[in-house]
Amino acid sequence: MNSQKASKMTGSLKKNDLYIFDLSEQLLNSLKLMSFDSTLREVEVEKTSDNDRNKESGDLQIARKKVTSNVMRCSVCQMSFDSRNEQKAHYQTDYHLMNVKRNLRGLDILSVEEFDALISKEHGIKSEDENSGGEQTSSDHEESEEASDRDPDLQTNNYMETIIENDLQKLGFQKDESDAISHINTQSPYIYFKSKYLQKNEVLAIYKSLFNKRSLSNPNEALTFWNSQENPMAISALFMVGGGHFAGAIVSHQRLNVKGNAHKKDETLIEQAVNFLEHKTFHRYTTRRKQGGSQSAMDNAKGKANSAGSALRRYNESALKTDIQGVLKDWEPYLSKCDNIFIRARNVSDKKIFTDNTVLNKGDERIKSFPFTTNRPTVLELKKAWCELSYLKILPKPEPLAVKETVQKLEVSNKKDEFKEKQEPLLEEIQTEEIISLLKKGRAPLLISFLKKNKLDGNFRLKPESKYSLTPTMLHYASQQGMKQMALILLSNIKCDPTIKNRLGRTAWDLNRNDDVRHAFQIARYNLGESFTNWDETHIGQPLSREQVDEINEKKKAIENEKAEKLIKLELEAAKEKQRFAKDAERGPGKKLTNIPSIQQQNLNSLTDEQRRRLMREQRARAAEERMKKKY
């Protein structure tokens, strides 16, 4: 414990005083845990849990004594019997089972007349629902028959459960809401504390994710342990991964001494005090520019592409996973001692990188997520995240919710249920739901069978019109949703009318969003022929055969591959150039050699002036002789 802080504690708190692993004794002793009810009103909690547990155990013992009584009477249904056989038969009835379930849930016991009336009412509602939804598929009907054959009492049990749940919703809602009193019930990621060093309308907040299941029940005890001498070497792990970027660190709970450090532009003194025992960052090219998302996600969504860029991204994804797991293996001695392991991963595949190894287990309670948003994984971002986690925050005291919201919540839900019961769905709306479901699943044979069975044509108007005003027909809906295969089948096989327009005057062709759907319309036009309809009114482009569409797609793919290859070449050249510059910078400019005279020049310099003149005359004479020989 920092004794200097304890002696200098004043009424105003500074950011540096709020580090949860280095709190002053005065501040630590002043923290008072706050508890709230369901309306976010502060409640003073009294320690009566032991008395309540003793009372509950006594009630259980009394209940057991009643059950094991030799009197021929049902203590649940409040009925007496003349013989033991009658009593045994009663225990096997649905009436007794209903009252047992209601008794366990704290509801009133029903009489025989009330039970018969409720069951009859529920049977009536069920039969009406079945009649209104009569357009049931044959497979669903067979499944329901098989279920009833397997368990003849299943339907009655479902009725009883429905009745009990309705009664619980009506009678137990307000009680459940008012009884939810806890320091965890803050409707936020924080736990709140009061302190005499704060203003009346202020509280100190700490993230719940810093606690495990045991310490969360007693946060004051956990804070005391964190600040004691028993916990001097505590560490935590921080990992972030996303977009091909990775950053990881092992952080000590003991801060560095930054007294006298200079202020940096991108890093505060508090961030400079973060003590990273180990840290590692690296990046690999795994996401396509301006597209986002990993290559594996794109493969799952649109199929596996065969371009050079996609192959490079797949390789880098695998390499990134190997690199991260290598870091985890190297840091295994640290990870085994960590109190917390915070991981930020954008998707399930990134999260599996950390758990698909022998270092970390998926069920490890130390593994947690950051309870706030983070930026690109870097060392500086890890420091910011640790500062956000490890410092108490001075926040305004939570405002209680309006009482009317809680009181009227059940009334509003009941009114909505009543409105839904009164507003019975039309047959056309039920048929529309089935058609939309088959379209989404791509079940063309079942869709054709459904239309024939219900005597519907391909131009069936989807209901309600307010919901499907922009997509009034199946063809409009398939075009807007990008269902290329279903659009082709609707035109070629079901013979939907492509000239129908929505309320904005747009045909199904006008709603398409990609080339695949456009090509499906053009293939259908080619298959149906020009005599099928007035194609000018449909706005569909020129007819194309499947071979022509395949040729267009191949050209498009070749252009994309060429662009990707050029991009990769440019990146490789840039990397080589960068590497060459780095080597040149490392080697330095070097020393230039002075001009060295030739051997002939060295020989001339060694002669005297007379010898040099004589040599020059001889050379000129030889040259003249050579010229004369060539001339004659």
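Placement of Cβ uses the backbone N, Cα and C atoms for every residue, glycine included.
None of the listed substitutions appears in this model.
Quantities reported herein were computed from a predicted structural model and do not represent experimental measurements.
What Swiss-Prot lists as domain 'VLRF1' is 232-392.
Long-range Cβ neighbours of His279 (mutagenesis position) (same chain, at least 6 residues apart, Cβ-Cβ under 8 Å): Ala247, Gly248, Ala249, Ile250, Val379, Leu382. Secondary structure at His279 (mutagenesis position), as computed by DSSP, is strand. According to Swiss-Prot, the experimentally introduced change His279 to Ala is described as follows: Does not affect ability to release incompletely synthesized polypeptides from 60S ribosomal subunit.
Here Swiss-Prot describes His283 to Ala as a published mutagenesis experiment; the accompanying note says: Does not affect ability to release incompletely synthesized polypeptides from 60S ribosomal subunit.
For Arg284 to Ala, Swiss-Prot lists a mutagenesis experiment annotated as follows: Does not affect ability to release incompletely synthesized polypeptides from 60S ribosomal subunit. Long-range Cβ contacts of Arg284 (mutagenesis position) within its own chain (separation 6+, distance under 8 Å): Gly244, Asn316, Glu317, Ala319, Leu320, Asp323.
What Swiss-Prot notes for the published mutagenesis of Tyr285 to Ala is this: Reduced ability to release incompletely synthesized polypeptides from 60S ribosomal subunit. On its own chain, Tyr285 (mutagenesis position) has Gly244, Leu312, Arg313, Asn316 as residues at least 6 apart in sequence with a Cβ closer than 8 Å to its own Cβ. Tyr285 (mutagenesis position) falls within neither a helix nor a strand when secondary structure is assigned with DSSP, and so counts as coil.
Among the mutagenesis results in Swiss-Prot, Arg288 to Ala has the note: Abolished ability to release incompletely synthesized polypeptides from 60S ribosomal subunit. The residue drawn here is the original one. Arg288 (mutagenesis position) has a Cβ environment of 17 other Cβ atoms inside 10 Å.
Among the sequence features in Swiss-Prot, the mutagenesis site Gly292 to Ala is noted as follows: Abolished ability to release incompletely synthesized polypeptides from 60S ribosomal subunit.
As annotated by Swiss-Prot, active site applies to Gln295.
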Spatial neighbours of His283 (mutagenesis position) that are distant in sequence (at least 6 apart) but have CB under 8 A = Gly244, His245, Phe246
Confidence summary (mean pLDDT) of the domain 'VLRF1' (232-392) | 86
